Amino acid sequence: MNESKPGDSQNLACVFCRKHDDCPNKYGEKKTKEKWNLTVHYYCLLMSSGIWQRGKEEEGVYGFLIEDIRKEVNRASKLKCCVCKKNGASIGCVAPRCKRSYHFPCGLQRECIFQFTGNFASFCWDHRPVQIITSNNYRESLPCTICLEFIEPIPSYNILRSPCCKNAWFHRDCLQVQAINAGVFFFRCTICNNSDIFQKEMLRMGIHIPEKDASWELEENAYQELLQHYERCDVRRCRCKEGRDYNAPDSKWEIKRCQCCGSSGTHLACSSLRSWEQNWECLECRGIIYNSGEFQKAKKHVLPNSNNVGITDCLLEESSPKLPRQSPGSQSKDLLRQGSKFRRNVSTLLIELGFQIKKKTKRLYINKANIWNSALDAFRNRNFNPSYAIEVAYVIENDNFGSEHPGSKQEFLSLLMQHLENSSLFEGSLSKNLSLNSQALKENLYYEAGKMLAISLVHGGPSPGFFSKTLFNCLVYGPENTQPILDDVSDFDVAQIIIRINTATTVADLKSIINECYNYLELIGCLRLITTLSDKYMLVKDILGYHVIQRVHTPFESFKQGLKTLGVLEKIQAYPEAFCSILCHKPESLSAKILSELFTVHTLPDVKALGFWNSYLQAVEDGKSTTTMEDILIFATGCSSIPPAGFKPTPSIECLHVDFPVGNKCNNCLAIPITNTYKEFQENMDFTIRNTLRLEKEESSHYIGH
């Protein structure tokens, strides 16, 4: 019995479903017997209603004799599929008096259930088994315990509930992939590890559990890294000056692992744990058990400086380096996720995207006086990879000595975003839309702009905050589902035409205005027959649609492609509410309280100097200083606002015996002077910060002039 090579079988159709697809997870193994010119999908053969396995496993195809297969194909050729209306429907619903027949792929399409056990029964969409819950106390979405995507806890074909754990819900696709990988020996409830009850219910609901060993058991040294204890602090603000990986047993800097997953950790001091015996759960596990009531009973360890925030905000931690596998149908469930109580925080989403960043570093040579062109050259370099960690070195153009000095990545990204906001690629005052710049289009700058925005967000840069709601909605919902408004029109002449048309009070006035603007309306294809005054509204809608959306269609598509870098656009479309806050709105104004909590003390503090520091922040907020909160943050970090993904490393304060403050933007460190009086402290701080920022601006202007 010669079997064709796998590559050859792809061109042959299954004798039952007539499909060429070779997809083992969906249709089972595709096998071809050259001797009898026969190709079948395993599931198509197994689920056919008129055939039985009369031979041994090695006989025929999986124990199904060739003559029996021929008879079944002949029987099915007389039956019409009730889905695709073609002959060859070999599978029938087993419900009494139900005469529906269908192909296996068609049955999957119509959400039929195939039971891979017993008599291998098949049920159509009207008679398929369902899961029944006596009462539904789930008012909020719950996560699938495999992929962690949020789902509505209502049993359906695509959503299944564990029979042994009331809070365990799954996507059907997630369960099927899990079953194929785990096999009959390891497929069990992800919460309680029950095997018997769980497998019986899943078989009843049409999950195929193959009789084989788990895939990881067949792989040498699989999951070897799990044999190592996890030792890293993942809380949002680690207070250990030795770093997140530091672990000192029997001290406050000992790493405590999550009691649920063991794949996330915290220093005892960073989560206010008094002893190692205290329980602690990571953010992901705490969110899963919240609705079960266990979360409310557990002792809450709130992160420092987290007053007046919601329950999910106060528990925001830096995600551990484990990425949940996305289910195949996850994108279609985004709307369900948006209605969830656990709306994702944008900083957490960006931190997740940041897991793509590798340890390998790429150094960018940036000329601060020509930030755009030097950034463009760096990002277009064939050796540049967006997933590499970025290191910045500042250089001076036409410097014969070739000198360079270390630069702040966040300062560079902040300057780049400022330039982008004021560039000719966008138009508008505060809320901006894409402009139509033929030269920029020719040079592919819209793509580069989108790419820069994506890189900035993932690598810890500032939030743009200048998108109009129209541009944002086009990115999320598509231009065809977005209606521009008058504020989106930055061209004064076009805006005046729209205003005149919209304020016309009679049909005669409206026709007169259209005659005056005839050439323009004809050029943009918006001429229409006017019969009533209400026709002006459709005309205005057409003009707005052309000027704001259709006119810039090509730049928009290019910009959109750039935003796909590192998966940013997909995240924006999945969590529009979260990203709207940073793309369409400027960050909140800084205050003395925010800066005081932002900077942590990493060295032995001088109590007097720290008191002066807090008094100075309050004086700046009250307008009693020549500097601003933004000036202080720029001086220390290079950024005028807190990036959505947070600072790395966390901004810190040092008290040194120096006369003037020193800002280290590469390390986000501010050294404050130790002085005898507060007056001297404020004068030295004001003088240094004000003049340092002024000199930096003058240097940039000087280089630009040359």
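For all residues, glycine too, the Cβ spot is worked out from N, Cα and C.
As recorded in Swiss-Prot:
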- CYS84 to Ala: Strong activity; when associated with A-258; A-261 and A-666. Strong activity; when associated with A-147 and A-666. No activity; when associated with A-147; A-258 and A-261 (MUTAGEN)
- CYS147 to Ala: Strong activity; when associated with A-84 and A-666. No activity; when associated with A-258; A-261 and A-666. No activity; when associated with A-84; A-258 and A-261 (MUTAGEN)
- CYS258 to Ala: Strong activity; when associated with A-84; A-261 and A-666. No activity; when associated with A-147; A-261 and A-666. No activity; when associated with A-84; A-147 and A-261 (MUTAGEN)
- CYS261 to Ala: Strong activity; when associated with A-84; A-258 and A-666. No activity; when associated with A-84; A-147 and A-258. No activity; when associated with A-147; A-258 and A-666 (MUTAGEN)
- 371-698: domain 'HECT' (DOMAIN)
- CYS666 to Ala: No effect on subcellular location. Strong activity; when associated with A-84; A-258 and A261. Strong activity; when associated with A-84 and A-147. No activity; when associated with A-147; A-258 and A-261 (MUTAGEN)
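The mutagenesis positions in question are CYS258, CYS261, CYS666, and the one with the fewest Cβ neighbours inside 10 Å is CYS261. Of all the mutagenesis positions listed here (CYS147, CYS258, CYS261, CYS666), CYS147 has the Cα closest to the Cα of CYS84 (mutagenesis position). For the pair formed by CYS147 (mutagenesis position) and CYS261 (mutagenesis position), distance between Cα atoms is given as 14 Å, rounded to the nearest Å. Per-site Cβ counts within 10 Å over the mutagenesis positions CYS84, CYS147 peak at CYS147.
CYS258 (mutagenesis position) sits 32 Å from CYS666 (mutagenesis position), taking the C-alpha atoms as the reference points. On the backbone, the CA of CYS261 (mutagenesis position) and the CA of CYS666 (mutagenesis position) stand 35 Å apart. In this structure, CYS84 (mutagenesis position) belongs to neither helix nor strand by DSSP; it is coil.
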